[in-house]
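Enquirer: Below, the features straight out of Swiss-Prot:
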- His125: active site, proton donor (ACT_SITE)
- Asp16, His18, Asp56, His243: Mn(2+) 1 binding site (BINDING)
- Asp56, Asn124, His213, His241: Mn(2+) 2 binding site (BINDING)
- His59 to Ser: Reduced but not abolished 3'-5' exonuclease activity (MUTAGEN)
- Arg76 to Lys: Does not affect ability to mediate DNA repair (MUTAGEN)
- Asp109 to Gly: Does not affect ability to mediate DNA repair (MUTAGEN)
- Asn113 to Ser: Abolished ability to mediate DNA repair (MUTAGEN)
- Trp239 to Arg: Meiotic defects due to inability to DNA double-strand break repair. Decreased interaction with RAD50 (MUTAGEN)
- Pro380 to Ser: In strain: SK1 (VARIANT)
- Pro659 to Ser: In strain: SK1 (VARIANT)
Amino acid sequence: MDYPDPDTIRILITTDNHVGYNENDPITGDDSWKTFHEVMMLAKNNNVDMVVQSGDLFHVNKPSKKSLYQVLKTLRLCCMGDKPCELELLSDPSQVFHYDEFTNVNYEDPNFNISIPVFGISGNHDDASGDSLLCPMDILHATGLINHFGKVIESDKIKVVPLLFQKGSTKLALYGLAAVRDERLFRTFKDGGVTFEVPTMREGEWFNLMCVHQNHTGHTNTAFLPEQFLPDFLDMVIWGHEHECIPNLVHNPIKNFDVLQPGSSVATSLCEAEAQPKYVFILDIKYGEAPKMTPIPLETIRTFKMKSISLQDVPHLRPHDKDATSKYLIEQVEEMIRDANEETKQKLADDGEGDMVAELPKPLIRLRVDYSAPSNTQSPIDYQVENPRRFSNRFVGRVANGNNVVQFYKKRSPVTRSKKSGINGTSISDRDVEKLFSESGGELEVQTLVNDLLNKMQLSLLPEVGLNEAVKKFVDKDEKTALKEFISHEISNEVGILSTNEEFLRTDDAEEMKALIKQVKRANSVRPTPPKENDETNFAFNGNGLDSFRSSNREVRTGSPDITQSHVDNESRITHISQAESSKPTSKPKRVRTATKKKIPAFSDSTVISDAENELGDNNDAQDDVDIDENDIIMVSTDEEDASYGLLNGRKTKTKTRPAASTKTASRRGKGRASRTPKTDILGSLLAKKRK
């Protein structure tokens with residue numbers, strides 16, 4: 001591709017590269033970094049002005065030396081060179097880069113010769129952790145090879161500051177918002193805690209581009225970021241985290257901006273969304289013209305074929321005939337392998353490499369099989385199927401995933417949870433595990449077991465939501481001190497609360513102590529952010545022609561003369577701009593859009609987008625810290641719907657809590673039987689230290 005003209009900003013867009021995914025696998029271990037290298041070579045060969053990466057560059061927040069080496073090598077080969085970077089930075093980068101020393105863009109550093117700058121945000125996989133709250137993107141920023149922007153310092157008070165660029169007559173405002181837990185971000189937007197700083201707007205002078213990394217669709221009422229929460233001055237939103245590639249712009253008619261969902265560059269789960277063709281995108285922006293987007297297919301993607309069948313739909317199969325079922329499934333897999341190999345040959349022939357490859361790359365194959373009992377008979381017997389691992393091992397050496405070619409699952413039946421299960425209602429029986437296993441599509445995660453166990457237990461001290469998240473950090477992100485730190489923090493908080501309760505200090509009754517502890521636990525689980533009293537925002541032009549921001553009858557001026565703040569209104573979820581009539585600018589000019597129109601219906605009450613307290617309810621606030629499974633990180637994925645359904649059931653079960661009783665009620669209840677437990681003994685000893 002030729003060089004862009006002096007007034008065109010050319011951007012390569014990518015997201016969810018997941019370098020390091022499954023890197024110990026002898027067949028697919030190098031797929032992620034090879035594709036990332038291809039992406040960056042496309043940026044170099046197409047003479048782009050910058051690369052924008054919308055999260056999850058690495059698959060884990062502690063990447064291996066191999067993954068880190070491959071990324072550093074690729075960035076050095078593709079981003080450094082003699083070609084000058086023609087972008088002029090107009091804003092103060094120290095407001096965006098939250099570092100002590102490296103507060104400038106890397107291409108303006110005299111110690112580096114950067115030809116293609118990379119701007120990236122952190123995702124949910126490579127997020128910050130540890131005492132210093134550092135993530136892999138911080139390390140790359142310190143090396144000078146990446147510009148890490150969009151960091152979130154406080155999740156309940158977020159200020160989104162753009163980087164302002166100019167090339168010729170074209171001006172670009174680049175916004176970034178790193179990954180925040182979806183429920184928490186939903187609550188922050190709802191409470192008016194998100195502030196956008198916007199450049200001076202004149203007749204569409206600025207092209208406003210934003211990168212986010214959140215759920216795009218609702219797994220629960222609050223576990224996603226609605227497009228309606230984003231301000232309407234944006235022109236385009238790059239949506240990371242979702243792995244399905246949608247190779248066209250989708251227009252939001254309510255907010256009047258376009259949404260691009262690039263998808264992942266490597267298949268991290270064997271599901272339908274990952275089976276779609278994968279692209280990177282080149283965006284050309286020129287002042288006065290509609291943006292031009294060009295999708296470029298990725299060539300290093302391993303061929304992936306997926307098929308779903310139901311044994312009920314095969315008339316000649318009988319539930320008890322295991323051999324006939326296995327024979328039929330083998331035929332289906334053989335057909336999928338033939339189709340995948342033909343597609344790989346065609347791809348190599350188009351690239352001119354058909355005769356140079358000694359062996360075809362092995363494809364990824366996934367056959368999902370519903371083995372539920374036939375619905376047209378009274379027999380409750382399910383189809384007899386072979387062990388999935390043994391069945392899959394037939395194809396070792398011919399497919400890339402020789403251990404999980406087939407996935408057996410049953411249709412979900414209505415779930416009725418018993419209050420008592422096993423001993424004291426806190427244990428999970430083999431039948432419970434089997435039910436969870438079948439509901440999750442044959443692949444069970446530790447997170448699902450922990451969530452189900454906590455729903456059946458009646459913890460009197462630790463909040464289940466926080467404990468669930470601590471276990472996830474311990475298992476998924478190898479944070480060995482996550483559980484210890486969480487328990488120590490919660491005990492310290494609750495002991496501090498109880499030490500100020502005079503009635504608790506006076507009583508020695510164990511039952512009364514337990515009742516008071518439950519109240520403290522409920523209060524500790526729900527920490528709502530108080531809504532701001534006045535979020536109304538007004539804009540006016542001052543004497544210098546620059547915007548100023550007024551909120552709550554106070555005038556607040558920003559530090560940069562080119563940027564003005566914009567608050568997200570707590571009532572309507574949009575940015576209100578009311579300007580003086582004497583200098584009222586015209587609205588954003590209508591661009592000729594080539595985007596696919598998608599009619600977005602008005603959100604009903606069931607989606608809980610409105611900020612009315614009676615619609616959201618206390619239960620949603622109480623469960624704002626529920627962590628939703630990231631289906632895109634599963635080595636062999638289940639359906640997102642299956643995973644979210646199990647968590648949603650847990651959520652509904654958990655929200656049925658009794659209202660907090662008063663201390664007087666607790667006192668009367670404590671006059672009955674009395675029994676001491678190790679938990680109350682521990683609290684008693686801690687409180688004794690407090691008394692001293």
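Using the three backbone atoms N, Cα and C, a Cβ is placed for every residue, glycine included.
Keep in mind it's a predicted model, so treat the numbers as computed, not measured.
Could you place the listed features in the three-dimensional structure?
Expert: In the three-state DSSP reading, His125 (active site, proton donor) counts as coil.
Classification of Asp16 (Mn(2+) 1 binding site) by DSSP places it in coil, neither helical nor stranded. For Asp16 (Mn(2+) 1 binding site), the number of other Cβ atoms no farther than 10 Å from its own Cβ, over all displayed protein chains, is 26.
Neighbour density for His241 (Mn(2+) 2 binding site): within 10 A of its CB lie 25 other CB atoms from the protein chains shown.
For the recorded site, Arg76 (mutagenesis position), the DSSP three-state label reads helix.
Listed in sequence order, Gly144 are the same-chain residues six or more apart from Asp109 (mutagenesis position) with CB atoms under 8 A from its CB.
Residues within less than 8 Å, Cβ to Cβ, of Asn113 (mutagenesis position) and separated from it by at least 6 positions along the same chain comprise Met80, Gly81, Asp82.
In the three-state DSSP assignment, the secondary structure recorded for Trp239 (mutagenesis position) is strand. The C-beta environment of Trp239 (mutagenesis position), restricted to residues of the same chain at least 6 apart in sequence and closer than 8 Å, consists of Ser54, Val212, Gln214, His216, Val259, Leu260, Gln261, Pro262.
In the three-state DSSP assignment, the secondary structure recorded for Pro380 (variant position) is coil.
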Enquirer: Looking at the recorded positions His59, Arg76, His213, Pro380, which ones sit with their CA no more than 10 Å from the CA of His18 (Mn(2+) 1 binding site)?
Expert: His59
Enquirer: Counting every protein chain present, what is the number of Cβ atoms, excluding its own, within 10 Å of the Cβ of Pro380 (variant position)?
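Expert: Cβ-Cβ neighbours of Pro380 (variant position) within 10 Å number 8.
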Enquirer: Any idea which of the recorded positions Arg76, Asn124, His243 has the thinnest Cβ neighbourhood at 10 Å?
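Expert: Across Arg76, Asn124, His243, these recorded positions, the one with fewest Cβ atoms within 10 Å is Arg76.
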Enquirer: If you compare CA-to-CA distances from His59 (mutagenesis position) to each of the recorded positions Asn124, His125, His241, His243, which comes out shortest?
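Expert: The smallest Cα gap between His59 (mutagenesis position) and any of the recorded positions is with His125.
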Enquirer: Please report the DSSP secondary structure of His59 (mutagenesis position), reduced to three states.
Expert: coil
Enquirer: His18, Asp56, His59, His125, His213: which of these recorded positions has the sparsest Cβ neighbourhood within 10 Å?
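Expert: Comparing Cβ neighbour counts within 10 Å for the recorded positions His18, Asp56, His59, His125, His213 gives His59.
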